[in-house]
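A.B. asks: Pulled these from Swiss-Prot:
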ACT_SITE  ASP153  active site, proton acceptor
BINDING   LEU28, GLY29, LYS30, GLY31, ALA32, THR33, GLY34, THR35, VAL36, LYS55  ATP binding site
DOMAIN    22-340  domain 'Protein kinase'
DOMAIN    341-404  domain 'AGC-kinase C-terminal'
MUTAGEN   LYS55 to Asp  Loss of activity
MUTAGEN   GLY165 to Ser  In ucn-1; loss of activity
Amino acid sequence: METRPSSSSSLSPATNLNLDRLKVLKLLGKGATGTVFLVHDSVSDSSVSSPFALKLVDKSSASSLRRARWEIQILRRLSDDTNPNPFLPKLLASSESSEFIAWALPYCSGGDLNVLRQRQNDGVFSSSVIKFYLAEIVCALDHLHTMGIAYRDLKPENILLQESGHVTLTDFDLSCSLNKPTRPEFYHLSDPEPDPNPESNLSHNKKSLRIFRQKKKKTKSARVNPITRRRLSFSGGERSNSFVGTDEYISPEVIRGDGHDFAVDWWALGVLTYEMMYGETPFKGRNKKETFRNVLVKEPEFAGKPSDLTDLIRRLLVKDPTKRFGFWRGAAEIKEHAFFKGVRWELLTEVLRPPFIPLRDDGDLTGKVTEESGFGIKEYFEKLKTPPLPLPHECSENNPFVDF
């Protein structure tokens, strides 16, 4: 029997959330499967000293409900872990009514990595900033894989910044449980050795890449048929055949329907790193079909001088998952790459200072919320279901749409 995780929050994990007591401070986000609010408990936390994020899903959608329950199950596993990872979320509490299923998570006041990148000069991160965030993301993925969980939804929007400036992965509804494959401890990759050249000036990467692409020929065509599913037999490991993920981050093996395992996360890490470096993903096309074709046949394009960073990206974006960086020895291969030289992996949260520390929330919520502030969860959804009032109009014989 699963137990609820302990928490230092004002919430009591041993009991369900009482949605009637929760007051919404603001809407944090709204997606296809649910809505995320910043809330506080109006009874136990009337001064709003401990606001938290609440993800709420309407149970009218069977698919959304199934994914919500699965995400809560994954979050409970992460929270019950005897050795929790600082870059993965902690489930504070959950609740289910006849209409909704909801769960509470610590509030990450820094927003997501995509918004932060867009605020930078030229919309890209420097090499040192990329190294900081990648190191923490690699540790988070390593922890998930050790638990037999493939994340399958790595993208900037799902990487949140805690109040401390460190990252947290979010949204686990597309994740899956796999048995970790048995692979040789050491495996020699045929990819080129890391380039000794010093790293290029990343502030000019975006412009250089645009000029570089003008000289490139069009990629050859490839048949894309994501509907087809073929299950391959892989000794010592388990693979999933489900077609999930964000178009620009989906790996070649998923598009081909070959089945996939933890290597899809290392592919997505390569796409993420490329986007952090250049401000755009490497395989984006004019539509989904062209994007998938690019993923299958196109090689990533790099501007400027080769560097340890571009070498890391190239190794992660190998189309054959069995030759991809991280396939045989997991995160250990990636941590040993020259780009991460000098990183003290066991002391990430203690040694390195985050490059960006979130400012206090716009409204400085603590201690400034009155009894009338905020609105109830159910009140919010009732308003959504209320049809809008008709627009006022004048009765005129020239207006054929006027009802009498």
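Including glycine, each Cβ sits where the backbone N, Cα and C put it.
Those substitutions? Not in this structure, it's all original residues.
A description of the local structural setting of each listed feature is requested, covering burial, neighbours and distances.
C.D. replies: In this structure, ASP153 (active site, proton acceptor) belongs to neither helix nor strand by DSSP; it is coil. Around ASP153 (active site, proton acceptor), a 10 Å sphere centred on its CB holds 21 further CB atoms from the protein chains shown.
LEU28 (ATP binding site) carries a strand DSSP state (E or B).
If you take every residue in the domain 'Protein kinase' (22-340) and average the pLDDT, you get 84.
When secondary structure is read from DSSP and collapsed to three states, LYS55 (mutagenesis position) falls in the strand class. For LYS55 (mutagenesis position), the count of additional Cβ atoms within 10 Å of its Cβ stands at 25 [all protein chains shown].
Note on GLY165 (mutagenesis position): other Cβ atoms within 10 Å of its Cβ, all shown chains, come to 16.
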A.B. asks: How many other Cβ atoms are found within 10 Å of the Cβ atom of ALA32 (ATP binding site), counting all protein chains shown?
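C.D. replies: The answer is 8 other Cβ atoms.
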A.B. asks: Within the chain of LEU28 (ATP binding site), which residues six or more apart in sequence place their C-beta under 8 angstroms from its C-beta?
C.D. replies: VAL36, PHE37, LEU38, ALA53
A.B. asks: Sort VAL36 (ATP binding site) into helix, strand or coil using the DSSP assignment.
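C.D. replies: Looking at the DSSP assignment, VAL36 (ATP binding site) belongs to a strand.
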A.B. asks: In Å, rounded, how far does the Cα of ASP153 (active site, proton acceptor) sit from the Cα of GLY34 (ATP binding site)?
C.D. replies: 16
A.B. asks: With LYS55 (mutagenesis position) as the reference Cα, tell me which of the binding-site residues LYS30, ALA32, GLY34 is the closest one.
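C.D. replies: So, spelling it out, the nearest of the binding-site residues is GLY34.
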